[in-house]
Amino acid sequence: MWRIWRLFDPMRAMVAQAVFLLGLAVLIHLMLLGTNKYNWLDGAKKAPAATAVAPVPAEVTSLAQAK
């Protein structure tokens, strides 16, 4: 295993690993912020309350004739 470091510079390998892990962390956090469930900045968006649609009453004939 020690011979691998004769091929690669240890400092460059650690810097490359740190840059890769930082990029991966940023990517994961941005993906989570894009979801509704895991967005900790805006909070979870609540579903709109279901409203019952009332039927429109038919025109009353006695009021229509009074006009």
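Start at 1 and count along the chain as shown; that gives each residue its number.
The backbone N, Cα and C atoms fix where each Cβ goes, and this holds for glycine too.
The noted changes are left out; the structure has the residues it started with.
As the structure is a computational prediction, the values presented were derived from the model and not from experiment.
The annotation bacteriochlorophyll binding site is assigned in Swiss-Prot to HIS29. Taking the Cβ of HIS29 (bacteriochlorophyll binding site) as reference, no residue of its chain lies under 8 Å away while being at least six apart in sequence.
Among the natural variants that Swiss-Prot reports, TYR38 to Phe is described with the note: In strain: DSM 149. Sequence-distant contacts (6 or more apart, same chain, Cβ under 8 Å) of TYR38 (variant position) comprise LEU32.
Long-range Cβ neighbours of LEU41 (variant position) (same chain, at least 6 residues apart, Cβ-Cβ under 8 Å): LEU33. Listed in Swiss-Prot is the natural variant LEU41 to Met, annotated as follows: In strain: DSM 151.
Natural sequence variation is annotated in Swiss-Prot for ALA49 to Val, with the remark: In strain: DSM 149.
A C-beta separation below 8 Å, combined with a sequence spacing of at least six in one chain, links THR51 (variant position) to none of the other residues. Where Swiss-Prot documents THR51 to Ser as a natural variant, the accompanying text is: In strain: DSM 149.
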